[in-house]
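Sharing a structure with you now.
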Amino acid sequence: MRELAIEIGVRALLFGVFVFTEFLDPFQRVIQPEEIWLYKNPLVQSDNIPTRLMFAISFLTPLAVICVVKIIRRTDKTEIKEAFLAVSLALALNGVCTNTIKLIVGRPRPDFFYRCFPDGVMNSEMHCTGDPDLVSEGRKSFPSIHSSFAFSGLGFTTFYLAGKLHCFTESGRGKSWRLCAAILPLYCAMMIALSRMCDYKHHWQDSFVGGVIGLIFAYICYRQHYPPLANTACHKPYVSLRVPASLKKEERPTADSAPSLPLEGITEGPV
C-alpha cells in the first residue's frame, strides 16, 4: 500500500504542476513585420474539437478500453492497477512537458493577429489592444497540447491493445483485424491533431511535435509496466510475471533433495 500511495502521490504532484503552468504567462516573442502574415489567419470562435472534449477523449478512452478488456478477459485487479498507473503517468508527464515548452518558446498562434488587434488595424508600436487573456493564450502555439494529449492517451491505448491482441508476436502476426483494432486509437489521435490546423489554432509543426511528445511518453510509460510488444507475454504487466520470493525459496535445492552419487564400483583404499 505504501508503494501505491507514493505512485499516486507522484501523479497528483505532476497533474498539480500541469494545472499551475496553465495560468502562467508565456515568453513574449518579438514578431517581425515581414512574418506577420503567418499569424493573420481568421479567429475561429468554435473549435471542431473543444478542449474539454479533447481531455475527455484522451483520458476516458484508455480507461474505458482497460475496463472492457477486464470484462472480456477477466483480468485481475493487479493488472488493472498497473494499466491505470501507466496511462496516468504518461498523461501527467506529457502535460507538464508540453506546457513547459509552450511557456519557454512562446510561439504565436496562426490567429494571433486578430487576437492582438480585434479591429484588424495594427498600430506602429505593435502594442496589442485585444483582451489580455486572449492575447496571452495566443502565444502558446508550440507545441499543440491537443495533439500531445491525444497521442499520449490514445497512443497508450494502441500499445495496450497491441499487447493484449499479440499483434507483433508469432501467434498474432498476419491477422489484419488485430492490427486495425490496435491502430484505430492512433487514427483518432491524428484526426484531433489535424483539426487544430483547420481551426487555425496551430501551425503544422505544433501538431507534429505535440504528437511526437505524446507518443514518446505513451511508449516510455507503457514499457515501464509491460514487456516489449514482440514478447510472448506482452499481454501481462511485469508485476504479474515476477516470481514471488516465497516460490523462489521453495525452488532452491536442499541438501536432502540433492542428487546422490552412485556408490557402485567404489572400494575403500588402504588406510
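Backbone N, Cα and C atoms are what each Cβ position is placed from, and that goes for glycine too.
Here Swiss-Prot notes a mutagenesis experiment, Arg109 to Ala, with the remark: Loss of phosphatase activity; when associated with A-146 and with A-202. Here Swiss-Prot describes His146 to Ala as a published mutagenesis experiment; the accompanying note says: Loss of phosphatase activity; when associated with A-109 and with A-202. Summarising the annotation, Swiss-Prot assigns active site, proton donors to His146 and lists similarity to another entry as the type of evidence. Quoted from Swiss-Prot for the published mutagenesis His202 to Ala: Loss of phosphatase activity; when associated with A-109 and with A-146. Under the heading active site, nucleophile, Swiss-Prot lists His202.
Give me the structural setting of these features: burial, nearby parts and distances.
Other C-beta atoms found within 10 angstroms of the C-beta of Arg109 (mutagenesis position) number 25, with every protein chain shown included.
DSSP gives His146 (mutagenesis position) a helix state. Non-local neighbourhood of His146 (mutagenesis position): Ile49, Thr51, Met54, Ile192, Ala193, Ser195, Arg196, Lys201, His202, Ser207, Gly210, each in the same chain, at least six residues away, with C-beta under 8 Å from its C-beta.
Counting Cβ atoms from all protein chains shown, His202 (mutagenesis position) has 29 others lying within 10 Å of its own Cβ.
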